[in-house]
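Asker: I have a structure I would like to understand better, so I am pasting it below and will then ask my questions one at a time.
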Amino acid sequence: MNPEKFTHKTNETIATAHELAVNAGHAQFTPLHLAGALISDPTGIFPQAISSAGGENAAQSAERVINQALKKLPSQSPPPDDIPASSSLIKVIRRAQAAQKSRGDTHLAVDQLIMGLLEDSQIRDLLNEVGVATARVKSEVEKLRGKEGKKVESASGDTNFQALKTYGRDLVEQAGKLDPVIGRDEEIRRVVRILSRRTKNNPVLIGEPGVGKTAVVEGLAQRIVKGDVPNSLTDVRLISLDMGALVAGAKYRGEFEERLKSVLKEVEDAEGKVILFIDEIHLVLGAGKTEGSMDAANLFKPMLARGQLRCIGATTLEEYRKYVEKDAAFERRFQQVYVAEPSVPDTISILRGLKEKYEGHHGVRIQDRALINAAQLSARYITGRHLPDKAIDLVDEACANVRVQLDSQPEEIDNLERKRMQLEIELHALEREKDKASKARLIEVRKELDDLRDKLQPLTMKYRKEKERIDEIRRLKQKREELMFSLQEAERRYDLARAADLRYGAIQEVESAIAQLEGTSSEENVMLTENVGPEHIAEVVSRWTGIPVTRLGQNEKERLIGLADRLHKRVVGQNQAVNAVSEAILRSRAGLGRPQQPTGSFLFLGPTGVGKTELAKALAEQLFDDENLLVRIDMSEYMEQHSVSRLIGAPPGYVGHEEGGQLTEAVRRRPYCVILFDEVEKAHVAVFNTLLQVLDDGRLTDGQGRTVDFRNSVIIMTSNLGAEHLLAGLTGKVTMEVARDCVMREVRKHFRPELLNRLDEIVVFDPLSHDQLRKVARLQMKDVAVRLAERGVALAVTDAALDYILAESYDPVYGARPIRRWMEKKVVTELSKMVVREEIDENSTVYIDAGAGDLVYRVESGGLVDASTGKKSDVLIHIANGPKRSDAAQAVKKMRIEEIEDDDNEEMIED
């Protein structure tokens, strides 16, 4: 025996068989070991040939019988160092070598080894024992070589028998298991026309990811099964080639090319009865390319041009441009078929066609309104992906959510079960106690437990009954799907008796059983819901995008209606601005906003420190419960023309192209946001040109060519233009109307008309009056009080102290900001000194009053928490009447617990 004259597969088989003999401690290496090694490989030729000859379970039976025979062989312990081959094994190999020479093979292939093995009397008897005739196994093995009898001319030659079966799957065979294809008739007809050509009969499907390119080929497979194709395509096999399987495990140089050649040879031998489908056809270009070898595309080209190979390719537009168009010789052999994204109505039709498949898989019922919602919401809110893929994913995930809820216990039962467990633990603990109180409690617990069990039992029974009904419906739907597949198979084989039995017998029985079970659920079903409705789809959209599209709950309705009032708690005055913003949010959440524009776009004008930026922060806090979720762009950083690229990302060829823009990336990740362009007048005019498209159509294309959706964002721009006119109006030099007109004149002079014309509203913020500034001072003092509250310290402040702070810090030109600066410098600094000097203890109160030319600070024990009642006071205690220093301590004591309201009924912040 010369191993060099054996194929790699033969050598591997003999080595495995030898290892089997060594591990078992057998004295000889026999044909039985060889049979054991061959049958243990599930993808090998031997088990496949036995299954074809004797039925589906024949290979498993043969493996069992061979293993039993191996166990009966005598074994030695320890095993011998060298195990000789038995005379019967040598005869097997000699017979195989004789057959090899007669066939003209250069290497001994596995199929010849099997043919030699089948001549062995012991193996023949074992196969007869399981009812498999060796003659039939031989004929199945011979079929592997094909009609012309392929020759094995290399060490890897026998790996390519049945190459199409090994490296592909027949879509026509699996047509019944594929999802139904709705629409796409024009594309399928175009593919059929190209396939019917004499030469260059190779269509390539190109389109965006997720538009249904592979579905077109699956639709063709289903038409071939039904016979709805021209004569040239009847009875053809549509094989989907797995390029990964072709490349995987090709260890030796030339092995990949040999595999591919064998696939192409099988296609050629089929004489037009095989059409190859290569998904992601760009992978063919460069596949298997190493130094000194050619890639797969060059092996395809000659056959593609001559029309010997009919091939359907599929790839995305980007990859087609990137890979296929570069190889003009490869590209010209394919005819392009563009697969466009379906419209929303077409997507709804596709979803209706798939509805039954998803209902059967998940065991739920999908409402038609949910399908319409999925198509509409995905088209509107999920950008960067394409229909119908994103709509199908929405339906699938919504069904999965409902299914998960069905498989878990209802909340009502779960709560009662937990309570029952707690009472049982308490019962066991009390049973050991001897005192009267425990015995009395024991009687109570037993009674509670009995009541709970009485309540729980009917609920559990109802839940189990409903669960069983839903599970049975799911099982029947899956059975119906399997029967429909069997029906298609029977019709394809023209087994009319079987088809009639299925259509008018089994399938009708299953459908009537499903209808009966679904009919019983018409009563009010409080325990479990198996329906997937529009609200489930909306919930998934909200989870994916962060955009609240779910139906408005009662709490949220109240929040939206009271949005303006809550914004006023943080922003003093500025009614026009607050109302404009809150109304825009209300329109958006009610679903009546303009669909193709941002939720709202505003230009806030006014002097510094009047609350323009504060309103944007307050809005972000109300919408997202966190003011930091504001997308803030400081326009003072965009004073040069080239800085526009920082907003939308650098163009190709520039450093930072891969990073994306500061604005576009932030909005792409969180489409539902508040965008603040602060100090907008300081930016270069080129920046405004970029924003025109955002304000008009709610979209912007970034540096990488991706379209970013701004339709769910609120855009706020702030500017100080014309602030001096408003200050003149405040001091009485001119009327406020004249001042506003002057401001608008300045704005029109600075900004282009096309920008101003696209804004929803231009809001002029009025300078803050003295009373409004006092409210601001109180809000700032609350901020200090919140910081102190972390130490358990309450803060009390008199009106006199607030008036003193205002008198010291008020500057009409700078608005409210000087108040914060003065407070930080004076009040916070003094409090910090008192903390460091340990004058302020935990759970004490600091009260601030106006003294002679300065603020006076007093500390008293008893702070946020009252020791006697355990109640918390407000973090900021406001002393409205402004008691003098001598009376202040008593006033603080009285007001520590109760809530104090100012003259404007403004609520204090609670800890």
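Each residue, glycine too, has its Cβ placed from N, Cα and C.
Relevant sequence annotations retrieved from Swiss-Prot are reproduced here:
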BINDING   207-214, 606-613  ATP binding site
DOMAIN    3-147  domain 'Clp R'
MUTAGEN   HIS33 to Tyr  In dlt1-2; normal growth and development under nonstress conditions. Impaired chaperone activity and thermotolerance function, but normal positive regulation of HSA32 during recovery after heat treatment
MUTAGEN   ALA499 to Thr  In hot1-4; reduced basal thermotolerance and unable to acquire thermotolerance
MUTAGEN   GLU509 to Lys  In hot1-6; reduced ability to acquire thermotolerance
MUTAGEN   THR599 to Ile  In dlt1-1; normal growth and development under nonstress conditions, and normal chaperone activity and thermotolerance function. Compromised positive regulation of HSA32 during recovery after heat treatment
MUTAGEN   GLU637 to Lys  In hot1-1; greatly reduced basal thermotolerance and unable to acquire thermotolerance
MUTAGEN   ARG706 to Lys  In hot1-5; unable to acquire thermotolerance
MUTAGEN   GLY815 to Asp  In hot1-7; reduced ability to acquire thermotolerance
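Quick one: how deep are these features, and who are their neighbours?
Answerer: Counting only same-chain residues six or more apart in sequence, the Cβ atoms lying under 8 angstroms from the Cβ of VAL610 (ATP binding site) belong to GLY573, GLN574, PHE765, ASP766, PRO767, LEU768, GLY815, ALA816.
In the three-state DSSP assignment, the secondary structure recorded for HIS33 (mutagenesis position) is helix.
Residues near ALA499 (mutagenesis position) in space but far in sequence (CB under 8 A, at least 6 apart, same chain), listed by position: LEU487, ALA490, GLU491.
Close to GLU509 (mutagenesis position) in the fold, though at least 6 residues off in sequence, lies no residue with a CB less than 8 Å from its CB. Under the DSSP three-state reduction, GLU509 (mutagenesis position) is assigned to helix.
DSSP assigns THR599 (mutagenesis position) to coil in the three-state reduction, outside any helix or strand.
Within 10 Å of the Cβ of GLU637 (mutagenesis position) there are 14 other Cβ atoms, across all protein chains.
Cβ environment of ARG706 (mutagenesis position): GLY384, THR664, ARG668 lie under 8 Å away, each six or more residues apart in the same chain.
DSSP assigns GLY815 (mutagenesis position) to coil in the three-state reduction, placing it in neither a helix nor a strand.
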Asker: Please tell me which one of the mutagenesis positions listed here (HIS33, THR599, GLU637) sits closest to GLY606 (ATP binding site), measuring Cα to Cα?
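Answerer: Among HIS33, THR599, GLU637, GLU637.
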Asker: By CA distance, which of the mutagenesis positions (HIS33, THR599, GLU637) lies nearest to THR608 (ATP binding site)?
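Answerer: Result: the closest of the mutagenesis positions to THR608 (ATP binding site) is GLU637.
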Asker: Using Cβ atoms only, which residues of the same chain lie under 8 Å from VAL211 (ATP binding site) while being at least 6 residues apart in sequence?
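Answerer: VAL339, ALA340, GLU341, PRO342, HIS386, LEU387, PRO388, ASP389 - these are the non-local Cβ neighbours of VAL211 (ATP binding site), listed in sequence order.
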Asker: Are there any residues at least 6 positions away along the chain from GLY207 (ATP binding site) with a Cβ closer than 8 Å to its Cβ? List them or say none.
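Answerer: In sequence order, LYS213, THR316, LEU317, TYR338, VAL339, ALA340, GLU341 meet the Cβ cut-off.
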Asker: Using other CB atoms within 10 angstroms as the count, which residue among the recorded positions THR599, THR608 scores least?
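Answerer: Relative to the other recorded positions in THR599, THR608, THR608 has the fewest Cβ atoms within 10 Å.
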Asker: Looking only at the domain 'Clp R' (3-147), what is the mean pLDDT?
Answerer: 79
Asker: Count up the helix, strand and coil residues in the domain 'Clp R' (3-147) according to DSSP, in that order.
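Answerer: Across the domain 'Clp R' (3-147), the residues distribute as 98 helix, 6 strand, 41 coil.
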Asker: Based on Cβ atoms within 10 Å, give me the single least packed residue among the recorded positions PRO209, GLY606, GLY815.
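Answerer: So among PRO209, GLY606, GLY815, the recorded positions given, the one with the fewest Cβ atoms within 10 Å is PRO209.
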Asker: How big is the gap, in Å, between the Cα of GLU637 (mutagenesis position) and that of HIS33 (mutagenesis position), rounded to a whole number?
Answerer: 79
Asker: Compare the C-alpha of THR599 (mutagenesis position) with the C-alpha of each of the recorded positions HIS33, PRO209, LYS612, and give the closest one.
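Answerer: Checking each of HIS33, PRO209, LYS612 against THR599 (mutagenesis position), the shortest Cα distance is to LYS612.
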Asker: Check ALA499 (mutagenesis position) against DSSP and tell me helix, strand or coil, would you?
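Answerer: Assignment for ALA499 (mutagenesis position) reads helix.
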